[in-house]
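What follows is a set of notes on a single structure, which appears directly below.
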Amino acid sequence: MLDACSFNRFDSNRSSARRFSRRGSDYFGDKGISMDERIVLNVGGVRHETYQATLKKIPATRLSRLTPSLANFDPLLNEYFFDRHPAVFAMILNYYRTGKLHYPTDVCGPLFEEELQYWGLDASDTEPCCWMQLLHAKDTQETLAVLDRMDADHEDDPQLREQDTMKKFGWEEDYFQGKRTRWMKLKPQMWSLFDEPYSSQAAKLIAGISVLFIFISIFSFCLKTHQSFRLPVLIGQNITMPGGVVQPSIERVSTEPLPIFGQIEMLCNIWFTLELIIRFVFCPSKIRFFKSPLNMIDLVATLSFYADAMMVRVVEDEPKDVVEFLSMIRIFRLFKLTQHHQGLQILIHTFRASAKELILLVFFLILGIVIFAALVYYAEKMEANPNNQFQSIPLGLWWAICTMTTVGYGDMTPHTSFGRLVGSLCAVMGVLTIALPVPVIVSNFAMFYSHNQARDKLPKRRRRVLPVEQIRLQARRHAAVLEPSASQGGLGGGQAIRRRNMPILIDQNCCDEENHNHKHREKSENSDEGTNSSSTTGVDTVVKLGPSETAITTTIIS
């Protein structure tokens, strides 16, 4: 049997709430809100009390538009309830009181910005003393965004990884509609094999083969320039001796590498050509493919090999300088190793993040080089100096570069007193100029590296957190399905229903309707004595969580 006293108390609370609501509406609606009226704000279970005039200091915000007609207002407790972060709200409320917004040190940056956005405030209103913390939070978010792009192809969840792949290839709509052809299955698989080294064991094997060919190509390119691995090029010619006698002779003009190096280059470039064609055919976007610097390096290096081979075979007296320059491009294939090592990727992202500091460093170096080159040129001419090596300012530029970078080859040195003074100042200024931006670059690298190390140690999969709106919608649907089944199966059919306690979150209005229906069912059970043997007894426990949510645990015992 249901407890009638609990329902009587519930009805009395509802009637008192109606009386308070009518009295509150008369007070706030007819007479207006008094600026000296105190307002109670319950934020995350922590009650804050302030004046209405305090909340009106910052217009066009959530707190400046509080009225008793809002769903957040609880007429029983005469307070506004917000399920938000209470510690952050203390700083926000203090902003209304003092007009100064300070950044809390014990709260994460994105959380603080999210709370400010909810209350209708802007993070730019933060006091200057807290700007460093705000900028540090933004830098952290940018770093994590870069690492997210690096790990975009390493999603552990197969379903999410498949969805990301379909989105990358532009087949998202066909994927959700269930339209998948063989080409749509083959193309991402082949692309993953040759472009994502850590996607599978086969991809790791292909990546290992590619790295092996890169090292073999670079190693042979370096070795073939050594004299021990080169053959002399001999040219036979006839020399006319005095007296008209023609004598044949052999002249050593130059050297060429051993034939084995040509075979090694051919084998390596066959692999590079095959890899380049496959990656081009199966790439998600041809435009992005050509925009990639690594792809352009691979394309130019591969084409340079075939250009060298054609020039050697077609042109009899091939231009050696042009051929050697084209072959030098192949050494840039070392940059392809960045695809296979995260440390190199972090280094590249560090240089990108430090681009402003690097540009500033180059600018100051150029400025100092020009100034000290001109100074040392005129300083060496002020005194008699027969060993003057600074015959022009352009020659002084080379000396200034070597001095400011603390290299000091020693091929050019000042010999006069003023020249040595200029050289000393040049060396000191070079040390200061180079040393100042270095900590910023090191800090960026340490930030990228530490975040990447922490990301590798953290679990990839996290617990899924549902939004509150989705939970409330599911609760309403569950309550709508549960009520007819309980009334039909328990009262009408006479069948015993056994259920476990099911705590659900529903809206306050749904709670009122549910209790009202139970109350009517109790009256029908008391009036009908013939159905006691087949009826069920329901006990409902109502636990108040807030003004807009109530947890109901329903237990039906046979």
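Note that Cβ sites are derived from N, Cα and C of the backbone, with glycine treated the same way.
Per Swiss-Prot, mutagenesis E142 to K is noted as: In n728; Channels open at more negative voltages than wild-type. Secondary structure from DSSP puts E142 (mutagenesis position) in a helix. Its Cβ placed at the centre, E142 (mutagenesis position) has 12 other Cβ atoms within 10 Å.
Where Swiss-Prot documents E142 to K as a mutagenesis experiment, the accompanying text is: Channels open at more negative voltages than wild-type and single mutants; when associated with S-439.
When secondary structure is read from DSSP and collapsed to three states, G408 (mutagenesis position) falls in the coil class. Annotation of the mutagenesis experiment G408 to E in Swiss-Prot: In sa630; Premature egg laying with fewer eggs retained.
Record note (Swiss-Prot), mutagenesis S424 to L: In sa631: Reduced egg laying. The unchanged residue is displayed. Within the same chain, no residue at least 6 positions away in sequence has its Cβ under 8 Å from that of S424 (mutagenesis position).
The annotation that Swiss-Prot gives for the mutagenesis experiment A435 to T reads: Restores egg-laying activity to n728 mutants. A435 (mutagenesis position) has a Cβ environment of 9 other Cβ atoms inside 10 Å.
Swiss-Prot gives this note for the published mutagenesis P439 to S: In n2332; Channels open at more negative voltages than wild-type and increase in the rate of activation. The 10 Å shell around the Cβ of P439 (mutagenesis position) contains 10 further Cβ atoms across the protein chains shown.
Annotation of the mutagenesis experiment P439 to S in Swiss-Prot: Channels open at more negative voltages than wild-type; when associated with K-142.
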Those residues of the chain, 6+ apart, with a Cβ under 8 Å from that of G408 (mutagenesis position): C402
- prompt: C-alpha of E142 (mutagenesis position) to C-alpha of P439 (mutagenesis position): distance in Å?
  reply: 19
